[in-house]
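Below is one structure, written out as structure tokens, with a few remarks after it.
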Amino acid sequence: MHFKATLLSLSIAATLPSFSLSAAPLHIDTALPDAAQIQQSNSWLEISLGQFQSNIEQFKSHMNANTKICAIMKADAYGNGIRGLMPTIIAQGIPCVGVASNAEARAVRESGFKGELIRVRSASLSEMSSALDLNIEELIGTHQQALDLAELAKQSGKTLKVHIALNDGGMGRNGIDMTTEAGKKEAVSIATQPSLSVVGIMTHFPNYNADEVRAKLAQFKESSTWLMQQANLKREEITLHVANSYTALNVPEAQLDMVRPGGVLFGDLPTNPEYPSIVSFKTRVSSLHHLPKDSTVGYDSTFTTSRDSVLANLPVGYSDGYPRKMGNKAEVLINGQRAKVVGVTSMNTTVVDVTEIKGVLPGQEVVLFGQQQKQSIAVSEMENNAELIFPELYTLWGTSNPRFYVK
């Protein structure tokens, strides 16, 4: 599936002038296929650069003047493709980007980004070692990590920038527990390691609950102030940051020195629907089939036609990120109308009932998620039918399908 994404997304700019492109995988093939290969795409994503820009601008309008924005581009920009979106990030003057993997960091740097690059999860020593040339600011939450990175810094002859993670937000995955004397001692030891330069202190909140955030924010402020005093860190040299998309917008006092928006930029923040999704998931009709009443459809014969029916075969299945559980529940859009998925979704095929839809022909566009004419398939609809949260869907889409970037 990566092969498919590489071929199509590399060639789209040469054949469709209204699109710009970036390859879906981070390690891409430079060979350009012919136009016929583009037409062989069974499913694809359309990413709206205009909506991405609009979401960024709207988000920026709610930030304090002195609050820096660090755009979180982990999971290859939430499945939307780092390489395709970085030109917009740069044009918008975003000073910081957050990533998870070295491949993502390299894609950011190769886009021409010269700003601050932060890893937003704990990394192994081998990851950190192989990323020294990328100038990543690492997230440190244990004494051992600090020792390992300090030794790496010494060997490389560099002073490495780090952000200390505290567990005051209650996430329990990266940070130091500051409620114990042992935890406080560990934090001071990290902050005073030679060859490491502490440039930030952070935490992360696990819930969409403003009152809970405010209570934990107070604890973070107390912990970070204590740590800076004990480790002789200068306040003006430390970036304090705790706010993800939800917190930045709904608890403005938590914006502090920097915010870390992720989902909101891509249109995935359930509490703030005023930020539309930038992605659509599409396929096309591959064939039409006329079945008589009482015909069964799909594996396990879970659907039986109640009338003479016209069924459309769609060349997309769970291997492309359209889950098996969509069967007999979900709907898709064809000719601006809803068509019910019948039978369970197969690995590479989905069947929909188009008996009541006029003018359906092979090759016509089908919207699996997104809008078509006056109809739309919403996030909540996808989640309910798939029995998955939306990020589990779109991150899989991004690894399984070519991306077309629409102005």
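Any Cβ shown, glycine's included, is placed from N, Cα and C.
Long-range Cβ contacts of K74 (active site, proton acceptor) within its own chain (separation 6+, distance under 8 Å): G98, V99, A100, S101, E104, V120, R121, G262. Following the DSSP three-state reduction, the secondary structure of K74 (active site, proton acceptor) is helix. Residues annotated as active site, proton acceptor in Swiss-Prot, with sequence analysis given as evidence: K74 (among others).
Sequence annotations record features per position, and here Swiss-Prot assigns active site, proton acceptor to Y299 (among others). Taken residue by residue with DSSP, Y299 (active site, proton acceptor) is part of a helix. The number of other Cβ atoms within 10 Å of the Cβ belonging to Y299 (active site, proton acceptor), over all protein chains shown, comes to 13.
Packing around R173 (substrate binding site) is summarised by its Cβ count: 11 other Cβ atoms lie within 10 angstroms of its Cβ, all protein chains included. Marked as substrate binding site by Swiss-Prot on the basis of sequence analysis: R173, M347.
Listed in Swiss-Prot as a mutagenesis experiment, P25 to E is described as follows: Completely abolishes the catalytic activity towards Ala and Met and dramatically impairs (70% reduction) activity towards Arg.
As a published mutagenesis entry, C70 to A appears in Swiss-Prot alongside the note: Completely abolishes or highly reduces the catalytic activity towards Ala, Ser and large aliphatic side chains, while activity towards basic amino acids is preserved. Within the same chain, residues at least six positions away from C70 (mutagenesis position) with a Cβ under 8 Å of its Cβ are I94, P95, C96, V97, G98, E116, I118, H241, M258, V259, R260, P261.
Reduced to three states, the DSSP call for R119 (mutagenesis position) is strand. In Swiss-Prot, a mutagenesis experiment is listed as R119 to A, annotated with the note Highly reduces the catalytic activity towards Ala and Ser and completely abolishes activity towards Met, Leu, Asn, Gln, Lys and Arg.
Record note (Swiss-Prot) on the mutagenesis of A165 to K: Completely abolishes or highly reduces the catalytic activity towards all the amino acids except Gln. On its own chain, A165 (mutagenesis position) has S122, L139, I140, G141, N174, G175, I176, M202, T203, H204 as residues at least 6 apart in sequence with a Cβ closer than 8 Å to its own Cβ.
Rounded to a whole number, the distance between the Cα atoms of R119 (mutagenesis position) and R173 (substrate binding site) is 14 Å. DSSP classifies A165 (mutagenesis position) as strand under the three-state reduction. Within the same chain, residues at least 6 positions away in sequence whose Cβ sits under 8 Å from that of M347 (substrate binding site) are G317, Y318, S319. Other Cβ atoms within 10 Å of the Cβ of R119 (mutagenesis position), summed over all protein chains shown, number 25. Cα of R119 (mutagenesis position) to Cα of Y299 (active site, proton acceptor): a distance of 44 Å.
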